[in-house]
Amino acid sequence: MMKFSVIVPTYNSEKYITELLNSLAKQDFPKTEFEVVVVDDCSTDQTLQIVEKYRNKLNLKVSQLETNSGGPGKPRNVALKQAEGEFVLFVDSDDYINKETLKDAAAFIDEHHSDVLLIKMKGVNGRGVPQSMFKETAPEVTLLNSRIIYTLSPTKIYRTALLKDNDIYFPEELKSAEDQLFTMKAYLNANRISVLSDKAYYYATKREGEHMSSAYVSPEDFYEVMRLIAVEILNADLEEAHKDQILAEFLNRHFSFSRTNGFSLKVKLEEQPQWINALGDFIQAVPERVDALVMSKLRPLLHYARAKDIDNYRTVEESYRQGQYYRFDIVDGKLNIQFNEGEPYFEGIDIAKPKVKMTAFKFDNHKIVTELTLNEFMIGEGHYDVRLKLHSRNKKHTMYVPLSVNANKQYRFNIMLEDIKAYLPKEKIWDVFLEVQIGTEVFEVRVGNQRNKYAYTAETSALIHLNNDFYRLTPYFTKDFNNISLYFTAITLTDSISMKLKGKNKIILTGLDRGYVFEEGMASVVLKDDMIMGMLSQTSENEVEILLSKDIKKRDFKNIVKLNTAHMTYSLK
């Protein structure tokens, strides 16, 4: 028996299928060990003619449906029934695979006896792909000890006998999310599920005019698939507690990432009864005991979806978005919420950390100014206080910066270097946090991972003079989590900055090892017996110009003892 059957459903794929076929022809794996099964859904272009050109390069099976099925399910089923490989790999016609995919997968499967193998995906042309389950290669994972439930597309490798023996095929009557039902069935029936993440093996490509994805799918059709998945989980040959946990995790996924997320705030009011009825049919298939296992903020949504109560369902989603509730209190760090008069209290709802976006970050040798916004926070403005926290990497020292400006939930903090420079030498690295306080509860969030474009090149720094010593302050983004931190270290001025006279009344400061930013404005140079005023301007990231109010002689230039900017003095002698 050959090792693999690569299954490719096609429909009007002439513009991009060559890339896939080339990737299959270039496989670093014996051509006798895999077949390519192409089933065409009545293309009206040159798709099949292009495929036929690969007869001598690939072990091809090609067929065409008599009538267009309107979705990839039927072509995949026809191909699966034809498959002779020990394993099948489903590949969409607009995607392609790494030349080592089949070779590495075969070796991994032989070693670990996998029934389902997830291979690491990479998005191309802005295509989003699941990533969280591909952090590392794992010979065996489950639906509960991994993130595989968050990838239910069929683009994986399956043991053919697993699918055929358990009658796992794509439901052809369903035109939306049918692949999720297929993949969940495979997960539930597999003896071993594995993840191969050594490299990118599957390239998912964003194309224009994709086949089935843009067609309208009614709420009834969509939620019927979700209901069938719930039923499939509940009917699995597993312990009840285990099934309930899997179903709860599926609900977490569904309400977080599917079209259900925020639907009552997006769908037209006149269409919402149709949606809640279909969603309610799905949720009514979920036993109420499972509600206790889902993310706590979903429990009110499950309650009102099961009751098909669109008005209160909408109130919950709107309340979460605004962070405003009919009644609420916080007990032991959790929310107790009543969403409407006469409605039940929902207790013990976790307060998720807010997401913080750094919308601005500017600095010079005088101050650091950063602006932050809070996103997706369950508590509305007016119920919490914010402050910036600088915490030393060794966690021995902490500095707090109060809020300077609140402009429509845009929080600005001014870190005055004159106020904190005496504390900075105590530690080289200072991490930046936003603290959000609600009563006695404090939430701490690192800053910088989400941000607008950073205005400086890497290593751009500020020059600070403290107790006759010079230091540089360098903001940077951490390697692992891409958050902003401040690096503070002593330097030798002559190794870092050059100072030259240009003409008779301009002084040019140039960074030698990196760019240095200075506060623009009034400045002065102090000689042994004179002081000359000037205007400092940043002409580039590593060059500063001081335009003096009068000429200075070269011999006097060599005797400058101090340089004063608006808020910093640099002793040069």
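Glycine is treated like the rest: Cβ placed from N, Cα and C.
Heads up, this one's the original sequence, none of the swaps are in it.
Taken straight from Swiss-Prot:
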BINDING   Pro9, Asp41, Asn68, Arg76, Asp92, Ser93, Asp94, Arg127, Glu178, Arg207, His211, Met212, Ser213  UDP-N-acetyl-alpha-D-glucosamine binding site
MUTAGEN   Arg76 to Ala  Loss of activity
MUTAGEN   Asp92 to Ala  Loss of activity
MUTAGEN   Asp94 to Ala  Loss of activity
BINDING   Asp94  Mn(2+) binding site
MUTAGEN   Asp179 to Asn  Severe decrease in activity
ACT_SITE  Asp179  active site, proton acceptor
MUTAGEN   Asp198 to Ala  No change in activity
MUTAGEN   Arg207 to Ala  Severe decrease in activity
MUTAGEN   Ser213 to Ala  Severe decrease in activity
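What Swiss-Prot annotates, mapped onto the structure for a quick look.
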residue	record	DSSP (3 states)
Pro9	UDP-N-acetyl-alpha-D-glucosamine binding site	strand
Asn68	UDP-N-acetyl-alpha-D-glucosamine binding site	coil
Arg76	mutagenesis position	helix
Asp92	mutagenesis position	coil
Glu178	UDP-N-acetyl-alpha-D-glucosamine binding site	helix
Asp198	mutagenesis position	coil
Arg207	mutagenesis position	coil
Nonlocal residues around Arg76 (mutagenesis position), in sequence order (Cβ under 8 Å, 6 or more apart): Ile7, Pro9, Val39, Phe90, Pro154, Phe170
Cα separation, Arg207 (mutagenesis position) to Asp94 (mutagenesis position) (Å, whole number): 7
Cα separation, Arg207 (mutagenesis position) to Glu178 (UDP-N-acetyl-alpha-D-glucosamine binding site) (Å, whole number): 21
Fewest-neighbour residue among mutagenesis positions, criterion Cβ within 10 Å, set Asp92, Asp94, Asp198: Asp198
Integer Cα-Cα distance in angstrom, Arg207 (mutagenesis position) to Asp92 (mutagenesis position): 12
Spatial neighbour of Asp92 (mutagenesis position) that is closest, considering only the recorded positions Asn68, Asp179, Asp198 and their CA atoms: Asp179
Asn68 (UDP-N-acetyl-alpha-D-glucosamine binding site) and Asp179 (mutagenesis position), Cα-Cα, nearest whole angstrom: 18
Between Asp198 (mutagenesis position) and Asn68 (UDP-N-acetyl-alpha-D-glucosamine binding site), the C-alpha gap once rounded to whole angstrom: 38
For Asn68 (UDP-N-acetyl-alpha-D-glucosamine binding site), the number of other Cβ atoms found within 10 Å of its own Cβ: 13
